[in-house]
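Since the structure comes first, as structure tokens, the remarks are kept for the end.
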Amino acid sequence: MTSKQYSVKLTSDFDNPRWIGRHKHMFNFLDVNHNGKISLDEMVYKASDIVINNLGATPEQAKRHKDAVEAFFGGAGMKYGVETDWPAYIEGWKKLATDELEKYAKNEPTLIRIWGDALFDIVDKDQNGAITLDEWKAYTKAAGIIQSSEDCEETFRVCDIDESGQLDVDEMTRQHLGFWYTMDPACEKLYGGAVP
């Protein structure tokens, strides 16, 4: 991950209205019961149970993925049985992003990479170490966040840093880190028009 093509903007932009809007959009998307609060229970249900069950993960893959989701959102301060409102959620994201960027700068494993490894293992159906556009489309359909084929293809294009026509976990980690943590311009349109 030290290659120049995988370098990422390492400074946060927490006051950027677009960064805040991006996270507010996801907060609302992940608020399964629409009560204005979310909990780790909802995150695991949405990010793990629904998605992974729709992708045919093995029990081992499902457990690994669930553990990664728990650790990731736990890093943002979320807990089972505890509802988090928007102000606490965004503050948790700031802490998570700061911690993750420090790890990334030191070439240490990040929670987003650990989650990416777990998800990649499930999405990469032929286990060749790369995700094809068809595999990506199957995942985005199961996740429900990207609805249009155009947005799915745009996401794939943005993540395909080396322009190989396939995605590897390093590319995915780099682009998601830049999109969710720092507003890196190279990551714009990561979700097409599905996420601001």
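Just so you know, glycine gets a Cβ as well, placed from its N, Cα and C.
Annotation note: Asn35 (Ca(2+) 1 binding site) sits in a coil segment as assigned by DSSP. The annotation Ca(2+) 1 binding site is assigned in Swiss-Prot to Asp31, Asn33, Asn35, Lys37, Glu42.
Among the sequence features in Swiss-Prot, the mutagenesis site Gly36 to Arg is noted as follows: 100% activity loss. Take the CB of Gly36 (mutagenesis position) and look out to 10 A: across all protein chains shown you find 11 other CB atoms.
According to Swiss-Prot, the domain 'EF-hand 2' annotation covers 54-108, on the basis of a curator's inference.
In sequence order, Ser48, Ile52, Ala57, Trp115, Ala118, Leu119, Ile122 are the residues near His65 (mutagenesis position), counting only same-chain partners six or more apart with C-beta under 8 A. Here the residue is the original one, but Swiss-Prot notes a mutagenesis experiment at this spot, His65 to Phe: 100% activity loss.
Annotation note: Gly129 (mutagenesis position) sits in a coil segment as assigned by DSSP. Neighbour count (other Cβ atoms within 10 Å of the Cβ, all protein chains): 10 for Gly129 (mutagenesis position). Gly129 to Arg appears in Swiss-Prot as a published mutagenesis result, with the remark: 51% activity loss.
As a whole-number mean, the pLDDT of the domain 'EF-hand 4' (147-182) in this prediction is 91. Per Swiss-Prot, domain 'EF-hand 4' is recorded for 147-182, and the stated evidence type is sequence analysis.
Listed in Swiss-Prot is the mutagenesis experiment Cys152 to Arg, annotated as follows: 52% activity loss. For the recorded site, Cys152 (mutagenesis position), the DSSP three-state label reads helix.
The number of other CB atoms found within 10 A of the CB of Cys152 (mutagenesis position), across every protein chain shown, is 22. Where Swiss-Prot documents Cys152 to Ser as a mutagenesis experiment, the accompanying text is: 33% activity loss.
Among the sequence features in Swiss-Prot, the mutagenesis site Cys159 to Ser is noted as follows: 41% activity loss. In sequence order, Leu167, Glu171, Met172, Gln175, Leu190 constitute the residues six or more apart from Cys159 (mutagenesis position) in its chain with CB-CB distances below 8 Å.
The DSSP secondary structure for Asp162 (Ca(2+) 3 binding site) is coil. According to Swiss-Prot, the Ca(2+) 3 binding site annotation covers Asp160, Asp162, Ser164, Gln166, Glu171.
For the naturally occurring variant Ser164 to Asn, Swiss-Prot gives the following note: In aequorin-3. A sphere of 10 angstroms centred on the C-beta of Ser164 (variant position) encloses 10 other C-beta atoms.
Around the Cβ of Gly165 (mutagenesis position), the same chain contributes Thr132, Leu133, each under 8 angstroms and 6 or more positions distant in sequence. For the published mutagenesis Gly165 to Arg, Swiss-Prot gives the following note: No activity loss.
Its own atom aside, the Cβ of Cys187 (mutagenesis position) has 21 Cβ atoms within 10 angstroms in the protein chains shown. Listed in Swiss-Prot as a mutagenesis experiment, Cys187 to Ser is described as follows: 71% activity loss.
Outside the domain 'EF-hand 4' (147-182) by six or more residues, the chain places 1, 5-6, 8-13, 22-23, 93, 97, 100-101, 104, 110, 112-113, 116-117, 120, 129-133, 136-137, 140, 188-194 with a CB less than 8 A from a CB of the stretch. DSSP assignment over the domain 'EF-hand 2' (54-108) gives 39 helix, 2 strand, 14 coil. The record gives Asp160, Asp162, Ser164, Gln166, Glu171 for Ca(2+) 3. Within 8 Å of the mean position of their Cβ atoms, the other Cβ atoms in that chain belong to Ala130, Cys159, Ile161, Glu163, Gly165, Leu167, Asp168. Apart from Asp31, Asn33, Asn35, Lys37, Glu42, the residues listed for Ca(2+) 1, the same chain places the Cβ atoms of Val32, His34, Gly36, Ile38, Ser39, Glu83 within 8 Å of the centroid of those Cβ atoms. Between the binding-site residues Asn35, Gln166, the minimum number of other C-beta atoms within 10 Å of a residue's C-beta occurs at Asn35. In this structure the C-alpha atoms belonging to Asn35 (Ca(2+) 1 binding site) and Cys152 (mutagenesis position) are separated by 29 Å.
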